[in-house]
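Listed in Swiss-Prot:
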BINDING   Leu28, Pro29, Thr30, Gly31, Ser32, Gly33, Lys34, Thr35  ATP binding site
MUTAGEN   Lys34 to Ala  ATPase-defective. Unable to unwind blunt termini (BLT) dsRNAs but is able to bind BLT dsRNAs. No effect on binding to 3' overhanging (3'ovr) termini but abolishes binding to BLT dsRNAs; when associated with A-1217 and A-1476
MUTAGEN   Gly173 to Glu  Decreased production of siRNAs from dsRNA precursors
MUTAGEN   Arg324 to Glu  Decreased binding to r2d2
MUTAGEN   Glu331 to Arg  Decreased binding to r2d2
DOMAIN    366-536  domain 'Helicase C-terminal'
MUTAGEN   Ala500 to Val  Increased viral replication of the Sindbis virus (SINV)
DOMAIN    571-673  domain 'Dicer dsRNA-binding fold'
DOMAIN    875-929  domain 'PAZ'
MUTAGEN   Glu1210 to Val  No effect on RNAi silencing activity
MUTAGEN   Glu1237 to Ala  No effect on RNAi silencing activity
MUTAGEN   Arg1330 to Ala  Loss of dimerization, likely affecting formation of the initial binding complex with loqs and dsRNA
Amino acid sequence: MEDVEIKPRGYQLRLVDHLTKSNGIVYLPTGSGKTFVAILVLKRFSQDFDKPIESGGKRALFMCNTVELARQQAMAVRRCTNFKVGFYVGEQGVDDWTRGMWSDEIKKNQVLVGTAQVFLDMVTQTYVALSSLSVVIIDECHHGTGHHPFREFMRLFTIANQTKLPRVVGLTGVLIKGNEITNVATKLKELEITYRGNIITVSDTKEMENVMLYATKPTEVMVSFPHQEQVLTVTRLISAEIEKFYVSLDLMNIGVQPIRRSKSLQCLRDPSKKSFVKQLFNDFLYQMKEYGIYAASIAIISLIVEFDIKRRQAETLSVKLMHRTALTLCEKIRHLLVQKLQDMTYDDDDDNVNTEEVIMNFSTPKVQRFLMSLKVSFADKDPKDICCLVFVERRYTCKCIYGLLLNYIQSTPELRNVLTPQFMVGRNNISPDFESVLERKWQKSAIQQFRDGNANLMICSSVLEEGIDVQACNHVFILDPVKTFNMYVQSKGRARTTEAKFVLFTADKEREKTIQQIYQYRKAHNDIAEYLKDRVLEKTEPELYEIKGHFQDDIDPFTNENGAVLLPNNALAILHRYCQTIPTDAFGFVIPWFHVLQEDERDRIFGVSAKGKHVISINMPVNCMLRDTIYSDPMDNVKTAKISAAFKACKVLYSLGELNERFVPKTLKERVASIADVHFEHWNKYGDSVTATVNKADKSKDRTYKTECPLEFYDALPRVGEICYAYEIFLEPQFESCEYTEHMYLNLQTPRNYAILLRNKLPRLAEMPLFSNQGKLHVRVANAPLEVIIQNSEQLELLHQFHGMVFRDILKIWHPFFVLDRRSKENSYLVVPLILGAGEQKCFDWELMTNFRRLPQSHGSNVQQREQQPAPRPEDFEGKIVTQWYANYDKPMLVTKVHRELTPLSYMEKNQQDKTYYEFTMSKYGNRIGDVVHKDKFMIEVRDLTEQLTFYVHNRGKFNAKSKAKMKVILIPELCFNFNFPGDLWLKLIFLPSILNRMYFLLHAEALRKRFNTYLNLHLLPFNGTDYMPRPLEIDYSLKRNVDPLGNVIPTEDIEEPKSLLEPMPTKSIEASVANLEITEFENPWQKYMEPVDLSRNLLSTYPVELDYYYHFSVGNVCEMNEMDFEDKEYWAKNQFHMPTGNIYGNRTPAKTNANVPALMPSKPTVRGKVKPLLILQKTVSKEHITPAEQGEFLAAITASSAADVFDMERLEILGDSFLKLSATLYLASKYSDWNEGTLTEVKSKLVSNRNLLFCLIDADIPKTLNTIQFTPRYTWLPPGISLPHNVLALWRENPEFAKIIGPHNLRDLALGDEESLVKGNCSDINYNRFVEGCRANGQSFYAGADFSSEVNFCVGLVTIPNKVIADTLEALLGVIVKNYGLQHAFKMLEYFKICRADIDKPLTQLLNLELGGKKMRANVNTTEIDGFLINHYYLEKNLGYTFKDRRYLLQALTHPSYPTNRITGSYQELEFIGDAILDFLISAYIFENNTKMNPGALTDLRSALVNNTTLACICVRHRLHFFILAENAKLSEIISKFVNFQESQGHRVTNYVRILLEEADVQPTPLDLDDELDMTELPHANKCISQEAEKGVPPKGEFNMSTNVDVPKALGDVLEALIAAVYLDCRDLQRTWEVIFNLFEPELQEFTRKVPINHIRQLVEHKHAKPVFSSPIVEGETVMVSCQFTCMEKTIKVYGFGSNKDQAKLSAAKHALQQLSKCDA
């Protein structure tokens, strides 16, 4: 906003001068510019505003009493200064801000404006010290008495360092609170002592008059009216009806209503629904008595609207009923009133009752006088000259008088176009619920209209007095009696123009009293003036001893060693805030239970000294760490006793570590930080800490690792005179021989093979599968090597040259920058050809090596040359490799047959039968060939050799007979270039790169196998020791991998056509139950035209439809009412209710089968022992079931899916993942048994987080052995014994910064000569310097800033691996161990990876012997006490299929947090934490063992379909376990029964209808507080979304509305998980636990395995019309929000999903969207 220049008036400057020197309370009457004084003071004290606090910077506080005032003052400061202003009120959720957020705010802003409590907390929690403030301005400071935060704030001054205190400036227009108009002087003295300064105003009378000119002095008028005597019969009748209703209301039972907390937690909202109803009726009676029947007929409509909305919002049926009864009564009353009004008119038309005559006749004298005054004052005036305020006492009166005036003005011609009324009420609702958001919006527009002059008569409830700035008014009417001095001063202060009138209405009888009162008020005003006149600016400041005495209190504040202060009066709020951090579902409200002790109890505990005093006890909620009862000290009154108890409880919580050093409940982050050194200290060396918030950019930054070659391949280059080992490589075809495959079949099986020659011995390696175009082959590396000694350096040189020739000339895997590496470093071994020598022994084929130091270059020849050469001989061509030089390519071909019977002049076969071979060749290539010399010689038949070099996956190319025949080519030998290289060796070479690469990773896998076996002490087992024979590598057939003809992988997506997800509507019963499940609708943000009518302002014309609309709007149900009428049953029956389900669980008709089975019967008796044991569990129990962990399994575990092999880590990772969660759960539950479930879950999620696993695996030094890159030999593979020039390679070691700018183009420019590449291994100096220059030039060219690493890394042994892959590897390795060695051994591996640290006396192998300890289980309880809670528990045990030995576990598993009576065990949360992990692990193990054909993605879907909350809830209900839950919450039981009815209609099956019901997690679980996790760029967007959420009626805070949208209560699934944990803890036998689970889940295990339910995101994406778009996630503290925009009925709709991580939030958004679509598709 542009700066508004306001000129200071003389007296303002003098006040500021005084304030510069000392504290003061500025007293200036309303309208004389206090705010401006404050702004001048801020400017005087701003010298250190722009320094940071650390270097002596200062800040200013501006404290206000209410949110509206604070908002107004913040705007004023921003308008008139250039300071950075921050605005803070409780509603923004500042209570939950972290220290980091506060320090950012304090760093950023210089003047902090806000409400008092916020600043009080800010200083007590040491976010800012008093010494860092230069000035504190306190607006409306006369409130600072008693325990008001203003006074509490000033109390802090007494315990702070006295030399560094800020200046205190109070501002007020009245010096006295309310009506305390006696002994003004003492009151004022106290005020001065509180604020440590004098009241100051302007010094002499002349100035005082001056202020009075500026300030307000209206003419005061008093209008009296006769007291009304007669009471109409109708009034009596109505009063009697209401009395009667009260009696029946008291008898109604509406169940236990959950207690709702306000934002500040100071007071309870909604404590009694009944008293709310009574209050409305009492209000109505008051209106009728005070303003007459006509007014009453308007007031009753307000009630009807209110009750109708409440009825629709009612959470339980009984509450609905209560509001319905009230509604009926209102209708009746309205009828009586309207009838009475119609007595005066002659017809029954409603409209005729709104005449001036009727209004005057049926109003009380007071209203009559008021209307007369209006008429007299304003008749036929110019509306622009009128600015009138009418003050009334009650909120409802505003609406009522507003309605009355509208009709009166309409029916009075003189006023019709003159007055335009509006009304405004104070805000009483603390909850920022939907209605108050609308309300505030409407209020704002009301004030705006008044300011703009569109409305010129404003009716306000007296709350408007303080500070809400409505411009100068010339008429103020006070309709109701003035109650307090301040009200008088301030409402009078509203009349600000010089000829203003201030009109009071009073009854004749009260006239004297009122005059008396007004006189007293004026006298008080004068007293104040006297007090000030006597001591204007010469007064002495209050002495220190006066201040000390003034703040003396019953309880001393507690200061801890960090200097933070715990004020007794803050203790209650802290306690409540602490309870809010205790985890609970939407229905368990956790609050401390206060109890006033009876005398006998009190005397027993405190003895005689406590006689006549009050003692209060506090019990914390069931799941809090503090289990003991806390007693207050005996106090004089209940209030201080309560404070004392809360104060003591806070001190205990502080000592237990539940409050942090600032006395604020510990956040999850702080709790994690407190154990970071125990579990996460290894993060530090990677520059990370577990509490650090992750910046998105850093989080995704993947690390680069130095690859490590297997030990056996390092420094293994053969040397002269030393023993070397040659390991022969055998290829065995696994396909049938036929015309097409024959050449391959025969050539692979010749005795000539290759071997790898090296100085180290190799372990036994598993046989590996490869896939050629002809089919599958097996590759075996010989177990026993050939031992050889190289005699001389000539032989060694020959071996080197042949090795280089193989890769350079035949395989062509050679970049111009490669050199032969003779240093014997990584992968230093040679490839040698073997031949069958004398005595059938294999030996080196020296002859071949001698002949082929280099492969001859193919070249053509002209006719003369061919005439001079000898004629070709058949024996030279048999089995050799040739190439057609005259065709345009240099393709090697294998000669498969020599046709002696054919000549070039023979006729061709097949389609060219009319030509000879000679004619055909000449016609195509004649001009290149010239002619054929030897026309009478033989012909050769050749086959193309594949160019592919990767053979890991099956090539799914389709070969039909025609293309196979085409493979057969007949050529003229004289026109071919013959390499003379043996065809079988050439053919075997093609497979070599794939084999060598696979051996490389197999050796790594073998090393891991040995390493783990040794650690676990299993290397001595016979099958793991020296006799270990690896099993052949297994192909995971579920990974349907496809390749194109070149061997590149084609990703497989079995993409089906998008299909509509509808199926026929099953039965009437579903349709009925669906109608009850109101799945709420959100359309966001609402457009203006969708906003409901402002009911209060259109009371008289509101129709039921609008009420219905308002209700649907307020709960977010805006649906097109006309298009979709829920009640229209036929409409539903004719349609299908859209959601996909197949023929689930056989075709039983739902809901019929079990109609006559009693509720508590088991669904089916379970027989022990018929469940197939899980292999993993057998291995856990005994060693004889252990199987060796195979080399191939370790290989799979280090192979990422990105490597595109026929096996990878994903399947093992599913098992490892669930094992990891299980072990982390058991470990934390036993190590920190007294933590609450929220903290356990948080630490667990950090323990199993990808970041933690990443650091653990790096610590174990495994990442460098992973296979994560698809094998492409020609582009990203360094063959053995080959490297970059050594001097170039050194750059990476010696100058890593420079190495970053080396690009692949620079390497290609290296153009090495043969001398450099094959002999020296270094590049020449000229070349080298040119190369370095070229790299430097990259900085200037368009390569500047490019990242070459991905293209260059393979040459220098570096690899970049995604962090997630590394975490998955760790899980997969654990999976290998669990699968083969069982749980105990796998627990030991956790210590190996340092994921868990064992305690001295608790080795990790004993994790399964978990003791549930902690303070939560009371020992020595007898069974009768337990069974007192467990009614009919044998039915439960029968249905569960398990009988408990110790029923304490059972009791704990059934106790909901809302059940305060059970103090024996605590609630089920701890068990649920354990049960969740046990269930997840056992189900994962089962599907892992039983679904080998299912791909990993489907396995994951299957697992989540089985263990998600909805499925658990269905199973819980199907087994009738919900009857036994111990909870005290009407809302919860109603939602459960709603869900049970729905499930019965579904035949208790988990259908897809059920799967999209909303769970609690889908409805926003925690308040969205702005935590530092938020990416700053997304902040405005997130805020917008959050505020839209708020407007939409999803309150952004607390539990206000959350539970209304839940269809599936989390409690059902939680109880089932808790019962599973209870079974395990009771029997300590996982196999027995599995039997129980299997019997519960059997129908789903079979059904879902048959047809895996696809997850909601895919379901949405595959929907025909939806076209969903998901937003990127917005992180908010512990919550993530994802929005999803999709199309439904041609409209774009946006929904929001919440969850604890990105995937959950996305799933939840998809669910919301599917629910919408399910309606639209109908």
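Cβ atoms here come from the backbone N, Cα and C positions, even for glycine.
Here the original residues stay in place, and none of the substitutions has been built in.
As the structure is a computational prediction, the values presented were derived from the model and not from experiment.
Locations of recorded Swiss-Prot features on the structure.
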residue	record	contacts (Cβ under 8 Å, 6+ apart)
Lys34	mutagenesis position	Val26, Leu28, Asp139, Leu171, Thr172, Gly173
Thr35	ATP binding site	Gln73, Ala76, Asp139, Leu171
Arg324	mutagenesis position	Arg311
Glu1210	mutagenesis position	Ser1201, Asp1368, Ala1372, Pro1496, Gly1497
Glu1237	mutagenesis position	Pro583, Asn623, Gln1469, Glu1470, Glu1472, Phe1473
Arg1330	mutagenesis position	Asp1309
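Taken together, the residues in the domain 'PAZ' (875-929) have a mean pLDDT of 83 on the 0 to 100 scale. When the alpha carbons of Ala500 (mutagenesis position) and Gly33 (ATP binding site) are compared, the span between them is 19 angstrom.
Applying DSSP to the domain 'Dicer dsRNA-binding fold' (571-673) sorts its residues as follows: 46 helix, 14 strand, 43 coil.
In this structure, Leu28 (ATP binding site) belongs to neither helix nor strand by DSSP; it is coil.
Residues of the domain 'PAZ' (875-929) grouped by DSSP class, helix first, strand second and coil last, total 19 helix, 14 strand, 22 coil. Comparing Glu331 (mutagenesis position) with Gly33 (ATP binding site), their Cα atoms are 51 Å apart once rounded. DSSP gives Gly33 (ATP binding site) a coil state; it is part of no helix or strand. For Ala500 (mutagenesis position), the count of additional Cβ atoms within 10 Å of its Cβ stands at 20 [all protein chains shown]. If you draw a 10 Å sphere around the CB of Gly173 (mutagenesis position), it holds 22 other CB atoms from the protein chains shown. Within the set of recorded positions (Leu28, Gly33, Glu331), the lowest number of other Cβ atoms found within 10 Å of a Cβ is recorded at Glu331.
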